[in-house]
Amino acid sequence: MAPTGQGGQWQEVLCCSICNRHFNETFLPVSLICGHVICRKCAEKPENQTKPCPHDDWKTTHSPSEYPNNVALLSVIFPRKQCMTLSGAVSEAEKRVDQLSIQIAKFFREADSERGGTVSSREISRTLQRKVLALLCYQWREVDGRLKTLKMCRGISERVMIEIILSIQSNTHVSSQLWSAVRARGCQFLGPAMQDDVLRLILMTLETGECIARKNLVMYVVQTLASDYPQVSKTCVGHVVQLLYRASCFNVLKRDGESSLMQLKEEFRTYESLRREHDSQIVQIAFESGLRIGPDQWSALLYADQSHRSHMQSIIDKLQSKNSYQQGVEELRALAGSQTSMLVPAYRYFLTQVIPCLEFFAGIEHEDTSMRMIGDALHQIRILLKLHCSQDDLRKMPKEERRGVILQAEVPGGMGGGPGGSGGAEAGRIGGLHPLYSQIDETGRSISRTNPKDNSHNSPQTPPKQPRQKRYQMGIPPNRMGYSSDAPPFIPSHQQQPPPQFFNSQHLPQRFRGGRQRGAPPPPPPQPMPMLIGYDMPGAPMMQATEVLTADGQMVNGTPQRVVIMQSPTHLPGGPVVMIPQQQMVPPPQSMTPVGGPMGPMGPMTPSIPVQVPPNTMWTATSPTGSVIYPAASPPGQPPHTIWIQSTDGNMFPMFDRGSGGMVWGPGTMLRESGADAEQLLAKRYEILKRLQPSEDDDDPEDGGIGHVSYTVASSVLDDRMDHHPLTMIPVPTIDLPAIPISFANMPTEETMTMIGEMVQNRPRAPSLTAPSSNQPMNVNASASATVQAECGTMSVMDSICQPISTSAIHNSATIPQPVIPMVQVPVQVPIVPAENFNPNVPPPPPPPQGQPMLVDSAIGLLTPIRPILVAHPQNVVSNSLDKIVDVKERISEAQGNASEAENAHLRMELRMAESQMAHLDPYTKNNCLLRALQQVDMELQQLHLNPTVEG
């Protein structure tokens, strides 16, 4: 292997193994056959001519002073210098090898360390770094060095192939397939901790050479572990014993008429040897099942850590057969040529470029150790690493940017190299992957790799992708059903023309999967969207004409409406919610009827006539007498008709008729991208089904008392948390209340306030607040006062509710005689105000006019049963939460074994935040929204010709 003896760190290759000096123009690096590097001064010393390496013994055929300089390591130290001038290459083949080595060394950079002389790379994995450094440190002047170089090239290509396969397959699916294959052979893995305890108990029982029957061994292990693992059973422990039996760890002694005895073999009577054989058997089962699993994932699966990667890598290397490499190449070729695979075209084209490089090393002959073969092998390694790094950068991108790059990837026939033919055919192979790697300089490095903006004139710009939680599944907007996206969203009424037929093929623009025309400029960034929530209002006038309402409540056509803007406390991160009263709709005129006719069999669809809108309006909402379009797919759980609303930026959003509930319109109606793969849909379906299953917490109908009416009333009256209560404005009719009694018109005396305070402190707590009445006395304990007393002695109303509350009379104290003071009804429309001194000279404020909006507390968990609108659009909340949960879990699966503990903790925190978004929804609403989302997911899976019940 490469410099393992240099200070105990294989990365420290920029200093001499003998004198520890850092390489420079004076102390030039010289590679040895074993892979260690010394300086030119030490190589020329007489005592080092016979044994130049202090760590390894090997025979030399040339004097170390005749070895050429390692210009690849010099290029890492001096990246801006022409290091080829320091090369000692003589022939053209040797110069070619040096040039290719310099280009491969560009993947590394000098890093800071305690000793110095360390290199690192941000582009290739740690395992590849070790192999590539070993390749750069071999001495190709010797025959043994050239043989090691060819073997290392084969190892690098094999590692790249494994990483490509691991990047294609899903870690979750691979692990499930692995354990299914293990169970199919009568074996079982119980988890890292439990499996470890079972193996240690088996070893403790049999390490002295005892012969025990299998059933007795299983029963002993079960009884011992029953206290720590209640789920342990004879079946699962017997499967673990079967796994060891399959690995030939026992000597079986058969007896006539009785059960056989098992004796542990001598070579497996230590835990390390037994565990290694146990792990080898599981890896062998994976190989037999055709599964490719990396050492980092093996360490995570079997040990739940990353400290056993070397242990698992040694097992993998030992069990790999000579045909494993060729089998992997055949798998990639079959995947690239399959028409039924779910690979995007850009990735399929990437595989077609990688497979020839892998096939080169599949048929390489190690007997040919000429310099020409070394040059060809390094040339293929350089191409393979660049292709792999480019695709690896694509995988490390955020998912939205990655999809944008994949969608912008050009057709393979139109891909070429850099300008002026720089790089030749090889530049075309590397630059043809996607636009970020479209130019290769004279050193073979991608120009756009470090600064993608420099190549913006040659590659199309990547459009800003919408985040995953913005892709909803609530309908199909018209611009995804064949409508022209370049038409103006609104036109004046005097310029309205008959709707053209956009379903003619010659009028349809060519589109990518994302729905945007090729070469079109990227859409503007999304803005917060308002939402319309309808509610019942008696006595609504007949709407005779099309009415348009803006977000600020201004009237466009018709009569003005009472529009109130409400910021939903749960809508993430949407815009304001707009509520309009339900209207009695007049049947639309004949001219406004859709071309397709009334509801019936779906026929060719035509766009509706746009609505007249002033230029200063941002969002408009129209009644059903305006634009009515019957889409091909209705949202789940909604009537089949939809009223589409178009914004000034061309986006279309549907408004659903909820019958007596008015009209509902929100941003949660955009269609999921058509490129959503089946794996994400299945993952989302699994999340929905998991949340629809009844849990143990559902047994308590009162939810710990939170859903009880007493909690609702008490929380609304007694809760004084004012820092996080969002306010909603709901217009309701004003309630006339009786006048305040004369006795309360004057300021109470100090003696009266003192007696009231003592009475409040001495009275006991009321037993219940469920059904207070005016004739029932209410006793309150001094530990939790029922009123909030200010310094001046007046009470400050901390909250208000939508209906008057009949309060109880305060009972007389047992020690201080005091007449009963009746409590008046608190008016509904008392705003939240701070405590201040009462001034009897100031008249009370006049009552608000009829229909004026009032302030209502809509904090989460308070007054839930009597809130007409607690969540503006619960379907959006559920869709946002599900999409984010699936996205975060997929990122956690991708980061398994590769990310740091801090990144994993951050992902787990994101998952908890995503799962908490639905916590404030009541169970009935949440289940309804989940059922609608499940129906939509099943419909999309059916469109992909997948059976949800089978795939799920």
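Cβ atoms are placed via backbone N, Cα and C, with glycine included.
Quick look at what Swiss-Prot lists:
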MUTAGEN   C34 to A  Abrogates E3 ubiquitin-protein ligase activity for daf-16
MUTAGEN   Y245 to A  Increases ets-4 mRNA levels compared to the wild-type
MUTAGEN   K254 to A  Increases ets-4 mRNA levels compared to the wild-type
MUTAGEN   R255 to A  Increases ets-4 mRNA levels compared to the wild-type
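Of all the mutagenesis positions in the list C34, K254, R255, the shortest Cα-Cα distance to Y245 (mutagenesis position) is found for K254. Listed in sequence order, the residues of the same chain lying 6 or more apart from K254 (mutagenesis position) and placing their CB within less than 8 Å of its CB are S260.
The candidate set comprises the mutagenesis positions C34, Y245, R255. Of these, C34 has the most other Cβ atoms within 10 Å. A separation of roughly 56 Å, to the nearest angstrom, links the Cα atoms of C34 (mutagenesis position) and R255 (mutagenesis position).
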